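Single-structure report; data block below.
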Amino acid sequence: MDRIIEKLDHGWWVVSHEQKLWLPKGELPYGEAANFDLVGQRALQIGEWQGEPVWLVQQQRRHDMGSVRQVIDLDVGLFQLAGRGVQLAEFYRSHKYCGYCGHEMYPSKTEWAMLCSHCRERYYPQIAPCIIVAIRRDDSILLAQHTRHRNGVHTVLAGFVEVGETLEQAVAREVMEESGIKVKNLRYVTSQPWPFPQSLMTAFMAEYDSGDIVIDPKELLEANWYRYDDLPLLPPPGTVARRLIEDTVAMCRAEYE
């Protein structure tokens, strides 16, 4: 699937190594390969954006390697492609040898997979399903500040789905573990690939059922009910968390204004 980059190849360039992204001038590179010293490198086309190819190059650059979070303000589609590139680069880097027999592996020519030439085992990129849920109580929404977000941002609750668990069960468990409350009338909204490091966020809205807020201090710094017209600092636009909050605010406005 990959090939040698030629002088006139052009498009968007996702140059990634160890979950980092090359961002010269803080931007995702766009243009001809020669402008970025990429001629002769191997590249894999991972999609298209506005009619232009998006290429993955597995390479470490000496300068300007940053987090894919730095391009979160890009259009959602381009951000997702950048995230795909970072995840694929890490997948190929971490699957050089077979986990079953220890022999060297090679990339498939027909799909995103690594193949073992010895035992014929086939590996695909790992995706970790997560739930994220906006909980409404009358004219208020439950927002929390997570221990990993010490920048004042308040967001909705989220967590990983466990083995043998449905998405609905994961919502109920995560909400209870993190906040101590029960929810009802769960409704699926949307999903979003989230490359930190390899999650697929499944987004829900729910209504408060019962219980008082009792936070898990390992997960949250604080959690509280916030009236829809008096909210704290929120996640940036383009994130599924922001989408859930805005949808909840719209519902509250429709009822209370």
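The backbone N, Cα and C atoms fix where each Cβ goes, and this holds for glycine too.
Residues or ranges marked as substrate binding site by Swiss-Prot on the basis of experimental evidence: K25, R69, E111, Y124, Q192, P193, W194, P195, F196, P197, Q198, S199, A241. In three-state terms derived from DSSP, W194 (substrate binding site) belongs to an extended strand segment. Cβ neighbours of W194 (substrate binding site) (same chain, under 8 Å, six or more residues apart in sequence): G83, C130, L200, M201, V240.
All protein chains shown were included, and the count of other CB atoms within 10 Å of the CB of R69 (mutagenesis position) stands at 13. Annotation of the mutagenesis experiment R69 to A in Swiss-Prot: Does not affect deNADding activity.
The Zn(2+) binding site annotation in Swiss-Prot covers C98, C101, C116, C119 and is backed by experimental evidence. The Cβ neighbour count for C116 (Zn(2+) binding site), using a 10 Å radius over every protein chain in view, is 20.
The DSSP breakdown of the domain 'Nudix hydrolase' (125-248) into helical (H, G, I), extended (E, B) and coil residues amounts to 22 helix, 55 strand, 47 coil. The domain 'Nudix hydrolase' annotation in Swiss-Prot covers 125-248 and is backed by sequence analysis.
The Cβ of F160 (mutagenesis position) has A128, P129, C130, A170, S199 as same-chain neighbours under 8 Å, each 6 or more residues away in sequence. Under its mutagenesis annotations, Swiss-Prot gives F160 to A the following note: Abolished deNADding activity.
E174 (mutagenesis position) counts 22 other C-beta atoms within 10 Å of its own C-beta, drawing on all protein chains shown. Swiss-Prot gives this note for the published mutagenesis E174 to Q: Abolished deNADding activity.
Per Swiss-Prot, divalent metal cation 2 binding site is recorded for E174, and the stated evidence type is similarity to another entry.
The number of other CB atoms found within 10 A of the CB of E178 (mutagenesis position), across every protein chain shown, is 22. What Swiss-Prot says about the mutagenesis result for E178 to Q is this: Abolished deNADding activity.
Of all the Cβ atoms in the protein chains shown, 13 others lie within 10 Å of the Cβ of Y188 (mutagenesis position). The note that Swiss-Prot attaches to the published mutagenesis Y188 to A or Q is: Abolished deNADding activity without disrupting homodimerization.
Note: the Zn(2+) site is recorded as C98, C101, C116, C119; in the same chain, G99, Y100, G102, H103, M105, S117, H118, R120, E121 also have Cβ atoms within 8 Å of that site's Cβ centroid. When the C-alpha distances from R69 (mutagenesis position) to the binding-site residues K25, E111, C116, F196 are tabulated, the minimum falls on F196. Most buried of the binding-site residues C101, E111, A241, judged by other Cβ atoms within 10 Å, is A241. In the three-state DSSP classification, C116 (Zn(2+) binding site) falls within a strand.
K25 (substrate binding site) falls within a helix when secondary structure is assigned with DSSP. The recorded positions shown are K25, Y188, F196; of these, the one with its CA atom nearest the CA of C119 (Zn(2+) binding site) is F196.
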